[in-house]
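To start, the structure itself, in structure tokens.
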Amino acid sequence: MHLVRWLICLIQLWVQLGAAGSVTLLDPLLIEIPNGKLRGRDNGHYYSYEAIPYAEPPTGELRFEVPKPYKQQWTNTFDATQPPVLCMQWNQFINGTNKLLGVEDCLTVSVYRPKNSSRNNFPVVANLHGGAFMFGGPSQYGHENIMREGSVILVTIGYRLGPLGFVSTGDADLSGNFGLKDQRLALLWIKQNIASFGGEPENILVVGHSAGGASVHLQMLREDFSKLAKAAISFSGNALDPWVIQQGLRGRAFELGRIVGCGQASDSGTLKKCLKSKPAIEIVSAVRSFLVFSYVPFTPFGPAIESPDAPEAFITQHPIDIIKSGKFSQVPWAVTYTTEDGGYNAALLLEKQASSGRELIVDLNDRWFDWAPYLLFYRDSMTTIKDMDDYSRKLRQEYLGDRRFSVESYWDVQRMFTDLLFKNSVTVSVDLHRKYGKSPVYAFVYDNPSEVGVGQILSGRNDVYFGTVHGDDVFLIFNVSFVPANRRPDEEIISRNFIKMLEYFALSTDDTMAYGDCVFQNNVGSKHMQLLSITRDGCENKQLNCFI
């Protein structure tokens, strides 16, 4: 009799735990969410549940529309053992003339949960991948490093890219920002479902690198973001970078229509209807027509300021105006850069041309006034050619003086790219948030060059010193294929410190943030910029006199 009662109590306990959303005790690979049951994969030291749809496929009549939550009910167990596919894209890092990758039906999330841990539940890191809003994918930022530490659940997100994600005519008919709206729906899915995987919905940290970092910032500028996440980190990208908020998108939208055979469209509604009828491959392949040379500009299609009457508009004001209004989510935020972030995309200037055998940077001596507005993203922000030429001349004089563009002067060209595309906006965004926000604002700079990074990949060269370029920090958190697996001892330490930093920030009960032995200093209420410097030798808090 006592045995029967004990068994009944045990069964009731299992039922209660299952109802509470915990991972099934009898089979941790079998997870139940509102759509039904799904089965993941055992990877030794972690479990993975990949390519779970969070939105209806954005195809057919749902192309160029606000994403719709995935409602299908599974009659059989969903197979979550296959890696996510890439959203269709024209990828910069593919050699050759055909850079097309991916498919249109791609709106999925993937969940990675540590195994063999003393914890039953984990804080959550949701990652928005980078790629200039044009390319990349959730699998681009590998999960092995984070899973090795066994301290957080990682969720990666696929979202629409390039023209499929960001074409816009600036009005309600074709408003744009579909990729950002995808991200937001995915974050809502995480909030509602992560407990079923052993995640803590009250401890969600949203992070992103480059365009992912800018996406994090843009998500944070919505007042309802605080309902989806506890804190946020933008690595080497924020909403104030000049390549983020696009101008001239209406003209590009109609030019896209002309390229794919919608040239007869005279209004946004007609253009949208025509574009919906065209093969996605044709639309994405048209990206090549918007590149001046190589992959420049690297973001021909990106976030837009939408019309207030657009359906479910994402942002209707410039980020600066949103911050000044104070109407954004008050969650702790960290923003970062690397000392030579401009190695992307300055490094491609060192690539030797097959026709002449000389580097592209040499051609800048004759093409600077033509190319600079595209390289540094002021082509659409200035009204006259004279304004552009005057600014181009000023930049060249400030960074090069009377020297010519050459391999020998590359370092100063890269410094220009770092300042204008990444570093300067960190200072401005921190300054604005400390003035008009209430929640903590943190910043750090990373200075520790990797052996192989974006500089070497884009230039195809190992004979040039690039410094600490774009991604050298984040690629110690999320492993990528082109970074050597045999990292230096200092990089192993930094990798662990970074991952612990994410865990600390997600779990923090007082909104503080720490890296190793260094506690970040809050910029809110400070007269000087508080910046944590991270190097191979450790970390140090610094004060910079750079606020206005």
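For all residues, glycine too, the Cβ spot is worked out from N, Cα and C.
Every protein chain considered, the tally of other Cβ atoms within 10 Å of the Cβ of SER210 (active site, acyl-ester intermediate) stands at 28. In the three-state DSSP scheme, SER210 (active site, acyl-ester intermediate) falls into the coil class. Annotation comment: Swiss-Prot describes SER210 as active site, acyl-ester intermediate.
Swiss-Prot lists VAL15 to Ile among its natural variants, and the accompanying note reads: In strain: GB4E, GB8E, GB139E and GB336E.
For the natural variant SER226 to Thr, Swiss-Prot gives this note: In strain: GB4E, GB8E, GB139E, JR50E and JR198E. The structure shown keeps the original residue. Within the same chain, the residues at least 6 positions away from SER226 (variant position) whose Cβ sits under 8 Å from its Cβ are SER329, GLN330, VAL331, listed in sequence order.
In the three-state DSSP scheme, LEU228 (variant position) is classed as coil. Take the CB of LEU228 (variant position) and look out to 10 A: across all protein chains shown you find 23 other CB atoms. Swiss-Prot gives this note for the natural variant LEU228 to Val: In strain: GB4E, GB8E, GB115E, GB139E, GB336E, JR50E and JR198E.
Quoted from Swiss-Prot for the published natural variant GLY269 to Val: In strain: GB4E, GB8E, GB115E, GB139E, JR198E and JR341E. Sequence-distant contacts of GLY269 (variant position), defined as residues of its own chain at least six apart whose C-beta falls under 8 angstroms from its C-beta, comprise ASP173, LEU174.
All protein chains included, ILE281 (variant position) registers 13 other Cβ atoms within 10 Å of its own Cβ. DSSP assigns ILE281 (variant position) to a helix. For ILE281 to Ser, Swiss-Prot lists a natural variant annotated as follows: In strain: JR341E.
DSSP classifies SER307 (variant position) as coil under the three-state reduction. Just so you know, the Cβ of SER307 (variant position) picks up 17 other Cβ atoms within 10 Å once every protein chain is counted. Swiss-Prot documents SER307 to Thr as a naturally occurring variant and attaches the note In strain: GB115E.
Non-local neighbourhood of LYS327 (variant position): GLU223, each in the same chain, at least six residues away, with C-beta under 8 Å from its C-beta. According to Swiss-Prot, the naturally occurring change LYS327 to Met is described as follows: In strain: JR198E.
There are 16 other CB atoms within 10 A of the CB of GLN330 (variant position), with all protein chains counted. When secondary structure is read from DSSP and collapsed to three states, GLN330 (variant position) falls in the coil class. Variant annotation in Swiss-Prot: GLN330 to Lys, described as In strain: JR198E; the structure shown retains the original residue.
DSSP classifies GLN456 (variant position) as helix under the three-state reduction. Of all Cβ atoms in the protein chains displayed, 20 besides its own lie within 10 Å of the Cβ of GLN456 (variant position). In Swiss-Prot, the entry for natural variant GLN456 to His states: In strain: JR198E. The structure shown retains the original residue.
Among the natural variants in Swiss-Prot, ARG487 to Ser has the note: In strain: GB336E. The residue drawn here is the original one. A C-beta separation below 8 Å, combined with a sequence spacing of at least six in one chain, links ARG487 (variant position) to LEU476, SER495.
Closest to GLN456 (variant position) in space, going by CA atoms and restricting to the recorded positions SER210, LEU228, ILE281, SER307, is SER210. The secondary structure of GLY269 (variant position), as reduced to three states from DSSP, is helical.
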